[in-house]
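Written out below as structure tokens is the structure these notes cover.
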Amino acid sequence: MSDAAPSLSNLFYDPTYNPGQSTINYTSIYGNGSTITFDELQGLVNSTVTQAIMFGVRCGAAALTLIVMWMTSRSRKTPIFIINQVSLFLIILHSALYFKYLLSNYSSVTYALTGFPQFISRGDVHVYGATNIIQVLLVASIETSLVFQIKVIFTGDNFKRIGLMLTSISFTLGIATVTMYFVSAVKGMIVTYNDVSATQDKYFNASTILLASSINFMSFVLVVKLILAIRSRRFLGLKQFDSFHILLIMSCQSLLVPSIIFILAYSLKPNQGTDVLTTVATLLAVLSLPLSSMWATAANNASKTNTITSDFTTSTDRFYPGTLSSFQTDSINNDAKSSLRSRLYDLYPRRKETTSDKHSERTFVSETADDIEKNQFYQLPTPTSSKNTRIGPFADASYKEGEVEPVDMYTPDTAADEEARKFWTEDNNNL
């Protein structure tokens, strides 16, 4: 037996030689002369590995979010909690079925190169069909969440007609998206059961485009509506972190980013590995809703109401003007203050005050933690009360009914608060 090393090929000394362009000869359904380069083979392997990584990350992130939600949520029977739980469970189930698909012969390199149908078992086809059906249910849960947010943002709003119209459009678009995904899944299974090598790219592409369109449309509606609402609240001096801010964060994180990713998935070349962007967009849409809700709720628990336009400060257990020493002195400058604020509030149209305007409560942040789950929206405070007894956080413990005569208290901010209350409850058709 000779110990001499085998001679090296002349290509070893050629610096311009690319081994990735070397060909492999194998037998396929087209005969014995089938060839493939090492670069093409490596591309198939990289595509499978990339899909496995993305679905592994998706499964782990969804499972972790599901556990955290069960640990932190205080109310588990609200619609938003149920929708989030269903979406997370479906994304875990879909990822698990996709793992089975990746490990089956259907997704193997052998079948991709040779194309022999006898290499595919009926169990592999069943897993493929179940994966498509779970994907339909996942898209349905995402669309339900989007339509639910559209409904929530217009609940109790003065724009009832516009809100009903936009909710109907969103619902129709969501139904069309889910229907197209269902048609794509059924058509794909029918074709696959007859011929495992057949595909239905037309229906799948149409369903993905509809999903991207629905996300783009509903994100635009939510963001525009919420920006207008928050602008109005800031104009009134409300700086606390409430339901409008929570929904704005949810809409930005869970809708705008997936919209951009969906657009990139169709604008970039598929050979650059952009086919997994659709999976990333779906993951962000499912994860961001509960994560944003929990983060916003935690921020609310530590926040306090703070107003910009208030001229009052608290001293001991009573409520006194913060800058002047008496109500007589305050009344002198009140006309100038209310006049300036009235001109500012006149930037927005007003309507006649209704009876319900007199029963609004002061906004507190202690109940805001469950705001996103109960769909409750707080109102502006009533500056004065027609009753003798004072209530609220500034109630005087030493005050007894009947000790003083009923008087009409007029503070420096009475006129301004009246204008703010009118504006907040108005039916503003110009926004």
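Cβ atoms here come from the backbone N, Cα and C positions, even for glycine.
Of all Cβ atoms in the shown protein chains, 16 besides its own fall within 10 Å of the Cβ of Thr48 (mutagenesis position). Thr48 (mutagenesis position) carries a helical DSSP state (H, G or I). Mutagenesis annotation in Swiss-Prot: Thr48 to Glu, described as Strongly decreases the binding of alpha-factor; when associated with E-478; the structure shown retains the original residue.
Swiss-Prot lists Gly60 to Ala among its mutagenesis entries, and the accompanying note reads: Substantially reduces dimerization and signaling without affecting agonist binding. Sequence-distant neighbours of Gly60 (mutagenesis position): no residue of the same chain at least 6 apart has a C-beta under 8 Å from its C-beta. According to DSSP, Gly60 (mutagenesis position) sits within a helical segment.
According to its DSSP assignment, Asn132 (mutagenesis position) is helical. Swiss-Prot documents Asn132 to Tyr as a published mutagenesis change and attaches the note Dominant negative mutation that inhibits the response to mating pheromone in cells that also express wild-type receptors.
For Asn205 to Ala, Swiss-Prot lists a mutagenesis experiment annotated as follows: Abrogates both ligand binding and signaling. Around the Cβ of Asn205 (mutagenesis position), a 10 Å sphere holds 13 further Cβ atoms from the protein chains shown.
Look at Ser219 (mutagenesis position): DSSP puts it in a helix. Annotation of the published mutagenesis Ser219 to Pro in Swiss-Prot: Decreases the binding of alpha-factor; the original residue is retained in the structure shown.
For the mutagenesis of Arg233 to Ala, Swiss-Prot gives this note: Leads to reduced mating ability; when associated with A-241. The structure shown keeps the original residue.
For the published mutagenesis Arg233 to Ser, Swiss-Prot gives the following note: Disrupts the interaction with G-protein complex and reduces cell responsiveness to alpha-factor; when associated with G-234.
For the mutagenesis of Pro258 to Leu, Swiss-Prot gives this note: Causes constitutive activation of the mating pathway. The structure shown keeps the original residue. Summarising the environment of Pro258 (mutagenesis position), the number of other Cβ atoms within 10 Å of its Cβ, over all protein chains shown, is 26. According to DSSP, Pro258 (mutagenesis position) is assigned to a helical segment.
Listed in Swiss-Prot is the mutagenesis experiment Ser259 to Leu, annotated as follows: Causes constitutive activation of the mating pathway. The number of other Cβ atoms within 10 Å of the Cβ belonging to Ser259 (mutagenesis position), over all protein chains shown, comes to 20.
The Cβ of Tyr266 (mutagenesis position) has 14 neighbouring Cβ atoms from other residues within 10 Å, across all protein chains displayed. Looking at Swiss-Prot, the entry for mutagenesis of Tyr266 to Ala, Ser, Leu or Lys says: Impairs signal transduction.
Record note (Swiss-Prot), mutagenesis Lys337 to Ala or Arg: Impairs internalization in response to alpha-factor-binding. The unchanged residue is displayed.
The closest partner of Asn132 (mutagenesis position) among the mutagenesis positions, by CA position, is Asn205; the full candidate set was Thr48, Asn205, Ser219, Ser259. When other Cβ atoms within 10 Å of the Cβ of Asn132 (mutagenesis position) are tallied across all protein chains shown, the result is 22. Using a 10 angstroms CA-CA radius around Ser219 (mutagenesis position), the mutagenesis positions that qualify from Thr48, Asn205, Ser259, Tyr266 are Ser259. Cα separation, Pro258 (mutagenesis position) to Tyr266 (mutagenesis position), rounded: 13 Å. Look at Tyr266 (mutagenesis position): DSSP puts it in a helix.
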